[in-house]
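*Asks:* Sharing the features that Swiss-Prot gives for it:
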BINDING   G126, S127, D270, P351, T352  pyridoxal 5'-phosphate binding site
BINDING   Y160, G350, R441  substrate binding site
VARIANT   K229 to E  In strain: ATCC 28383 and ATCC 204626
VARIANT   H295 to R  In strain: ATCC 28383 and ATCC 204626
VARIANT   N384 to D  In strain: ATCC 28383 and ATCC 204626
Amino acid sequence: MSQEISYTPDVAELLDFDKKHIWHPYTSLSSPLNVYPVKSAHGCKLVLDTDSPVDVEVIDAMSSWWCVIHGYNNPELNEALTKQMLKFSHVLLGGFTHKGAVNLVQKLLKVIDEPSLQYCFLADSGSVAVEVALKMALQSNMSGEATKNRTKFLTIKNGYHGDTFGAMSVCDPENSMHHIYNDRLSENIFAQAPSIVDGLPTSQNGFEDHWNAEEVTDLKKQFELHSDKICAVILEPILQGAGGLRPYHPQFLIEVQKLCNQYDVLFIMDEIATGFGRTGEIFAFKHCQKYQDQHGISPSDQIKVVPDILCVGKGLTSGYMTMSAVVVNDKVASRISSPNSPTGGCFMHGPTFMGNALACSVAEKSMDILLRGEWRKQVSAIENQIYRELYQYIKNPDNGLIGTVVKRVSVIGAVGIVELYKKTDPEWFQKKFISKGVHIRPFNCLCYIMPPYVITTEELTKVNQVLIEVLHEWKSHINQ
């Protein structure tokens, strides 16, 4: 059932000011997309600020750009933030420290659970984390005679790593939203991206194990051609995010690790979108060990896939505050900290809000929730439900979507992806979704869902049903 949205004069006035003066993400000021005012939120629902005498709620299937993993107005996170707010909101991390920062890093390292990753830099946002990671890799290589001339980054096409300059330089150079800046960015090295899979062979839903060794041919070629220039490899493990929402086979990541080992190249993993359970493992790179375990490879013969530099963000604070972190191994930390390094051992980066006490308090509690382990059952249930209700429906040709308007459908952990043949009309789609009580924000040819882990079975059923309904309406719309 659709609902009409209307506003009180006061709210309409605010929306008018917003339209004239506020720049929204990836939007034109001269012809901005419609926006919907939110007055409160709880669980998985946003409450719109309308003139209705009863609350108009929409289920947020996007987790506010993938970060609100524990849901809105979470009592535990609220309490942690409130307690800290009454003590102090922020203190310079240069020359000072505080219990919140120390406790957060202790628990973050427990969540990561990799003995080699022991050194943490707290940053502001996902893009800043990537900038820090690139800078760390460069400075680490400056400290070695054999590596000091390695200044290029190797990545794969269809990647997305953020909107700042260094991050843009490792985004897809042809099809990304940043391609217009190409001739103004540092020039890096791009290999062909791996093929998309419908789902992972590590999934409980029994996706077929399609691996083709040819997938790494171009990557190997780039290593052979440029090994003396490659400072580090950077990529999004297992699921490429805003560059196309492309899940790929764990074996590809294993092969990348082999090449990094062979050529002694640092490996940066950008888990800003995929980290903290989103793909079904606490971090996406851990699918590699699971895949090798499934194939009966003994631990002594397995390829240990683990980054030298790990970027995390989004779910770190579950959307309460902006925060990210970069975690590195001893190899990177000791090179940067060497008295013989160009800076005398200092890493020359220091955000104003580094280790913000409010952000640390809520991030620490977010880590507590993850350490309890409930996320695994939640994400597993979400994946199963998306598979049954959305994936299987769309894959059935009798339902008239696959091969007509839908090019492919994938499910990986708490992510459902529908790629269309035609580019979406965001205004048309958002109006349809909101009127039916669901928030899904499409981009390019993609409609996808990444709900909070706390979404109920009933809420997710509604999300899946509304998405299917709107896809059928889109089919009729474009065929008019």
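Each Cβ is built from the backbone N, Cα and C atoms, and glycine gets one as well.
Nothing has been swapped: the model has the original residues at all the noted spots.
Predicted, not measured: the structure shown is a model, and the values here were computed from it.
I would like each feature placed in context: is it buried or exposed, what are its neighbours, and how far apart are things?
*Replies:* For the recorded site, S127 (pyridoxal 5'-phosphate binding site), the DSSP three-state label reads helix.
Following the DSSP three-state reduction, the secondary structure of G350 (substrate binding site) is coil. Of all Cβ atoms in the protein chains displayed, 11 besides its own lie within 10 Å of the Cβ of G350 (substrate binding site).
Under the three-state DSSP scheme, K229 (variant position) falls in the coil class.
Shown in sequence order, the list is empty: the chain has no residue 6+ apart in sequence with a C-beta less than 8 angstroms from the C-beta of H295 (variant position).
Counting only residues at least six positions away in the same chain, the Cβ atoms of Q204, N205 sit under 8 Å from the Cβ of N384 (variant position). In the three-state DSSP scheme, N384 (variant position) is classed as helix.
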*Asks:* By a 10 A CB contact count over all chains shown, which of the binding-site residues listed here is most packed: G126, P351?
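*Replies:* Per the Cβ count, the most surrounded site is G126.
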*Asks:* Checking the contact step here: among the recorded positions G126, K229, D270, P351, which have a Cα within 10 Å of the Cα of Y160 (substrate binding site)?
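*Replies:* So the list is D270.
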*Asks:* Would you mind reading off the Cα separation of P351 (pyridoxal 5'-phosphate binding site) from R441 (substrate binding site), to the nearest angstrom?
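*Replies:* Spelling it out, the Cα of P351 (pyridoxal 5'-phosphate binding site) and the Cα of R441 (substrate binding site) are 31 Å apart.
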*Asks:* Spatially, which candidate from the recorded positions K229, G350, R441 is nearest to S127 (pyridoxal 5'-phosphate binding site), comparing Cα atoms?
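*Replies:* For S127 (pyridoxal 5'-phosphate binding site), the spatially nearest of the recorded positions is G350.
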*Asks:* Might you list, by sequence position, any residue in that chain lying six or more from D270 (pyridoxal 5'-phosphate binding site) with a Cβ less than 8 Å away from its Cβ?
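*Replies:* Listed in sequence order, they are A129, V130, A133, H161, I234, L235, E236, P237, C311.
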*Asks:* Say we define neighbours as other CB atoms within 10 Å of the CB. Which of the binding-site residues S127, T352 has the fewest?
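*Replies:* Counting other Cβ atoms within 10 Å of each of the binding-site residues S127, T352 gives the minimum at T352.
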